[in-house]
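Here the structure comes first, spelled out in structure tokens, and everything after it is commentary.
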Amino acid sequence: MAQKKYLQAKLTQFLREDRIQLWKPPYTDENKKVGLALKDLAKQYSDRLECCENEVEKVIEEIRCKAIERGTGNDNYRTTGIATIEVFLPPRLKKDRKNLLETRLHITGRELRSKIAETFGLQENYIKIVINKKQLQLGKTLEEQGVAHNVKAMVLELKQSEEDARKNFQLEEEEQNEAKLKEKQIQRTKRGLEILAKRAAETVVDPEMTPYLDIANQTGRSIRIPPSERKALMLAMGYHEKGRAFLKRKEYGIALPCLLDADKYFCECCRELLDTVDNYAVLQLDIVWCYFRLEQLECLDDAEKKLNLAQKCFKNCYGENHQRLVHIKGNCGKEKVLFLRLYLLQGIRNYHSGNDVEAYEYLNKARQLFKELYIDPSKVDNLLQLGFTAQEARLGLRACDGNVDHAATHITNRREELAQIRKEEKEKKRRRLENIRFLKGMGYSTHAAQQVLHAASGNLDEALKILLSNPQMWWLNDSNPETDNRQESPSQENIDRLVYMGFDALVAEAALRVFRGNVQLAAQTLAHNGGSLPPELPLSPEDSLSPPATSPSDSAGTSSASTDEDMETEAVNEILEDIPEHEEDYLDSTLEDEEIIIAEYLSYVENRKSATKKN
């Protein structure tokens with residue numbers, strides 16, 4: 001397959017350079033049949049490539065037929081408005097995986113999915129369509145989603161099956177059940193990530209329960225994230241981790257939608273943040289790797305752009321020649337795994353594009369890095385006997401150039417450093433939580449407490465000054481019923497208490513109405529503003545203060561609410577199961593797959609080189 005893609009790329013390159021239009025005479029006659037001149041062209045190109053003439057002729061004929069189909073489709077689209085979509089089917093299908101499908105663009109995504117399933121013999125409910133690196137939305141029209149004429153559509157199956165399984169009803173039923181489970185799993189993933197992202201955006205959850213909500217730099221310390229970007233970043237990281245979990249299990253068809261969702265949310269974050277951490281660069285590699293493992297790399301039109309972006313992000317994050325990384329960590333051995341994957345994918349992409357020289361350069365770089373990163377299994381065993389995990393052993397040995405003693409010291413030191421960092425981060429979160437609780441105890445809303453502490457960089461005294469200077473902050477929406485001390489009118493007792501403090505009775509009553517009967521807040525605000533209320537505060541909030549009426553349905557809904565909570569807990573726990581405990585899990589790899597693929601593609605390139613030398 002890879003060799004055929006190389007041949008197609010080289011022949012396409014030759015045709016472009018020689019300005020040959022295969023869909024015109026003398027290569028195509030008036031009946032759109034192949035012309036005699038095509039055989040001469042195949043002979044000419046096979047001599048240039050030192051390839052079998054029949055194979056070259058066959059590929060050129062395929063290119064000619066595709067060109068005619070595309071031209072016919074273009075004419076048809078101009079006259080009728082019926083667009084052509086190039087459909088790439090799953091690898092398991094033995095028939096030609098690139099197929100053309102005609103459709104109007106005003107139909108919905110669901111109708112297109114149904115049409116693809118019917119045309120190519122797939123089960124509609126168990127496939128997903130990816131167009132322009134986005135999942136096709138079933139409820140929107142193709143036009144609304146930017147689907148255009150001649151677009152590429154990749155079909156992903158939610159099940160792993162073989163042809164003989166389709167002949168057996170029992171096996172097919174099992175596959176359908178498996179697909180249903182995977183679809184439910186995807187939906188739970190989305191729900192769980194939304195819950196975690198919401199918690200992260202609120203930044204008020206218990207630090208004991210939220211170690212998974214942090215994003216850290218190369219030292220392991222948490223990075224301060226603007227509230228406006230926090231939710232998007234958490235969703236991006238969550239989808240990325242879930243996608244990586246599927247990648248580890250080699251479930252590429254399910255991994256890809258998660259990775260594409262992660263890419264979408266990362267794009268909502270500022271450039272400065274993405275340059276601070278390597279997450280975004282790693283995601284680009286994972287997306288290209290996923291397309292490659294699905295044997296659909298040609299569907300990813302911007303594979304080169306993604307790989308270049310990853311390389312640029314690594315440079316911004318790690319510094320020129322990894323200098324910044326070495327300065328921070330003392331080594332860059334573990335991160336070299338990422339560069340091995342980068343060079344390998346660049347080599348594969350160049351080979352598929354017909355660029356043998358560039359392909360060999362990148363593949364050779366990957367091979368050299370593999371030799372450098374290869375780990376003697378006996379050294380891993382030595383570290384396992386010392387009580388370290390296999391993952392710690394691999395990472396430690398790569399960080400210490402394979403020296404077992406140095407690796408043991410490195411792992412121990414790293415454990416101690418991370419334990420200290422976690423202790424400091426935990427204490428910082430604990431203080432923040434205490435400050436929020438303190439402000440809530442004074443009558444301020446959770447939302448107001450969060451925002452003012454963020455504005456005051458966590459300083460409680462400064463936060464109190466801000467709140468007293470801007471009492472309208474207390475009016476920020478808060479859905480926590482614990483802080484909802486609403487009453488229609490203040491009690492005479494509370495009015496008298498404020499009058500006793502020296503405030504005017506009418507002003508005292510107005511302040512108590514504004515602050516929902518909270519004497520402490522009313523007194524603080526009046527004292528801070530010279531005995532009067534700030535003009536920006538609403539003085540007639542009765543409509544918003546009336547307590548919600550209690551109905552019999554409220555108590556009846558308790559069971560339903562409990563069920564929802566259980567479902568949320570299940571969704572969150574499923575996400576947490578795939579969040580790796582080790583913060584450098586993404587740097588850990590046995591490199592077994594990479595070793596095989598490097599050898600495979602180098603053999604293709606070296607065979608081409610040896611064939612060229614013989615001639």
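Using N, Cα and C of the backbone, Cβ positions are placed for all residues, glycine too.
Per Swiss-Prot, the feature domain 'UBA 1' maps to 374-413.
Under the heading domain 'UBA 2', Swiss-Prot lists 424-470, citing sequence analysis as support.
ALA448 (mutagenesis position) has a Cβ environment of 26 other Cβ atoms inside 10 Å. Quoted from Swiss-Prot, the note on mutagenesis experiment ALA448 to Val is: No effect on NEDD8-binding.
LEU453 (mutagenesis position) falls within a helical segment according to DSSP. Counting every protein chain shown, the Cβ of LEU453 (mutagenesis position) has 23 other Cβ atoms within 10 Å. For the mutagenesis result LEU453 to Ala, the note given in Swiss-Prot is Partial inhibition of NEDD8-binding.
According to Swiss-Prot, the mutagenesis experiment LEU464 to Ala carries this note: Partial inhibition of NEDD8-binding. For LEU464 (mutagenesis position), the same-chain residues that are 6 or more apart in sequence and have a Cβ closer than 8 Å to its Cβ are LEU439.
What Swiss-Prot notes for the published mutagenesis of LEU468 to Ala is this: Partial inhibition of NEDD8-binding. LEU468 (mutagenesis position) carries a helical DSSP state (H, G or I). Around LEU468 (mutagenesis position), taking its Cβ as the centre, 15 other Cβ atoms fall within 10 Å, counting all chains.
Confidence for the domain 'UBA 3' (489-529), expressed as mean pLDDT, is 83. Taken from Swiss-Prot, the feature domain 'UBA 3' applies to 489-529.
LEU587 (mutagenesis position) falls within a helix when secondary structure is assigned with DSSP. Counting only same-chain residues six or more apart in sequence, the Cβ atoms lying under 8 angstroms from the Cβ of LEU587 (mutagenesis position) belong to LYS334, GLU335, VAL337, LEU338, LEU395. Annotation of the mutagenesis experiment LEU587 to Ala in Swiss-Prot: Suppression of NEDD8-binding; when associated with A-464; A-468 and A-591. Suppression of NEDD8-buster function; when associated with A-591.
For the mutagenesis of LEU591 to Ala, Swiss-Prot gives this note: Suppression of NEDD8-binding; when associated with A-464; A-468 and A-587. Suppression of NEDD8-buster function; when associated with A-587. The structure shown keeps the original residue. Non-local neighbourhood of LEU591 (mutagenesis position): VAL337, LEU340, PHE370, LEU373, TYR374, each in the same chain, at least six residues away, with C-beta under 8 Å from its C-beta.
Distance from the CA of LEU453 (mutagenesis position) to the CA of LEU468 (mutagenesis position) is 13 Å.
For the domain 'UBA 1' (374-413), DSSP puts the residue distribution at 29 helix, 0 strand, 11 coil.
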